[in-house]
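These come from Swiss-Prot:
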type: MUTAGEN; residues: Gly23 to Asp; note: In uncE429; unable to assemble in the membrane
type: MUTAGEN; residues: Ile28 to Val; note: In DC1; has a functional F0 as well as F1 part. However, the ATPase activity is inhibited
type: MUTAGEN; residues: Leu31 to Phe; note: In uncE408 and uncE463; unable to assemble in the membrane
type: MUTAGEN; residues: Asp61 to Gly; note: In DG 7/1; contains an enzymatically active F1 component, but no functional F0 component
Amino acid sequence: MENLNMDLLYMAAAVMMGLAAIGAAIGIGILGGKFLEGAARQPDLIPLLRTQFFIVMGLVDAIPMIAVGLGLYVMFAVA
């Protein structure tokens with residue numbers, strides 16, 4: 001029974017990290033598409049849009065990093 005609980009713990013950590021990575025990839029893809037739409041619509045605002053794009057992309061990309069940290073914590077510290 002203990003071995004089954006450990007397996008479920010590892011699977012839960014893997015699902016958490018995987019779903020966070022997939023969600024961030026989708027979010028960055030949508031964000032990049034909207035950046036290109038805005039840059040094509042108003043080329044004079046590209047420097048402002050680029051700055052905002054990189055700030056938001058960093059925030060979106062931080063979510064999977066936090067999920068990886070929590071997943072590794074669950075796998076090695078809790079287990």
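Each Cβ is built from the backbone N, Cα and C atoms, and glycine gets one as well.
Features as recorded by Swiss-Prot, highlighted on the structure.
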residue: Gly23; record: mutagenesis position; Cβ neighbours (10 Å): 14
residue: Ile28; record: mutagenesis position; Cβ neighbours (10 Å): 15
residue: Leu31; record: mutagenesis position; Cβ neighbours (10 Å): 15
residue: Asp61; record: mutagenesis position; Cβ neighbours (10 Å): 14
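Here the C-alpha separation of Leu31 (mutagenesis position) and Asp61 (mutagenesis position) works out to 12 Å.
Taking only the Cα positions, the spacing between Ile28 (mutagenesis position) and Asp61 (mutagenesis position) is 8 angstrom. Distance from the CA of Gly23 (mutagenesis position) to the CA of Asp61 (mutagenesis position) is 10 Å.
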